[in-house]
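Data block below; observations after.
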Amino acid sequence: VLSPADKTNVKAAWGKVGGHAGEYGAEALERMFLSFPTTKTYFPHFDLSHGSAQVKGHGKKVADALTLAVGHVDDMPHALSALSDLHAHKLRVDPVNFKLLSHCLLVTLAAHLPAEFTPAVHASLDKFLASVSTVLTSKYR
C-alpha cells in the first residue's frame with residue numbers, strides 16, 4: 001500500500017519525467033528486451049532494433065498508462081481496468097514480465113534523474129510500479 005509520502009514522491013518524480021515519458025518508456029522496453037530476451041516473444045511483429053518506431057510507440061503507451069496510474073493513484077484498479085483486461089485476456093502476458101519491465105523502468109529513471117532518484121523516491125517508485133503490476137495482473141485469476 002502506498003503511503004501519503006509514497007504518493008507525493010511518485011507524483012513529484014513523474015512530474016520531473018515531463019515530456020520525456022514516451023522516450024523513457026521506449027528506453028525501458030529496449031533495456032528489457034536486451035536484459036531479458038524471452039520478453040521479445042510477446043512482440044514477434046515488432047522491429048525490436050534500437051530506435052524502432054514500434055518500440056517508441058509502445059514505449060509511449062507504457063508511459064501513458066503510467067501517467068494515468070499516477071493521476072489516479074488512489075483508484076488504479078478502476079483507471080487501469082481496460083488495460084488489465086487487455087493484458088490478461090487478449091495478450092496473455094506472463095505476469096513476471098511486469099516485474100521485469102518495472103525493474104527496467106527504475107533503471108531508466110535512475111539514469112535520467114540521478115538527483116531526484118533518492119533512496120526514498122526509489123522505494124516509492126518501486127512500490128508504485130509493484131502496485132501497477134498487481135492491478136494489471138488482477139484479472140488473471
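Just so you know, glycine gets a Cβ as well, placed from its N, Cα and C.
Annotation comment: Swiss-Prot describes His58 as O2 binding site, evidence class sequence analysis. Secondary structure from DSSP puts His58 (O2 binding site) in a helix. Non-local neighbourhood of His58 (O2 binding site): Gly25, Ala26, Leu29, Phe43, Phe46, each in the same chain, at least six residues away, with C-beta under 8 Å from its C-beta.
Taken from Swiss-Prot, the feature heme b binding site covers His87, and the record attributes it to sequence analysis. His87 (heme b binding site) carries a helical DSSP state (H, G or I). In sequence order, Val93, Leu136, Thr137 constitute the residues six or more apart from His87 (heme b binding site) in its chain with CB-CB distances below 8 Å.
Within the domain 'Globin' (1-141), the DSSP-based counts of helix, strand and coil residues read 110 helix, 0 strand, 31 coil. Residues annotated as domain 'Globin' in Swiss-Prot: 1-141.
Counting every protein chain shown, the Cβ of Thr8 (variant position) has 14 other Cβ atoms within 10 Å. Here Swiss-Prot notes a natural variant, Thr8 to Ser, with the remark: In alpha-2.
Sequence-distant neighbours of Gly15 (variant position) (same chain, six or more apart, CB under 8 Å from its CB) are absent. Here Swiss-Prot notes a natural variant, Gly15 to Asp, with the remark: In alpha-1.
Within its own chain, His78 (variant position) has His72 as residues 6 or more apart in sequence whose C-beta sits under 8 angstroms from its own. Record note (Swiss-Prot), natural variant His78 to Gln: In alpha-2. The unchanged residue is displayed.
Taken together, the residues in the domain 'Globin' (1-141) have a mean pLDDT of 94 on the 0 to 100 scale.
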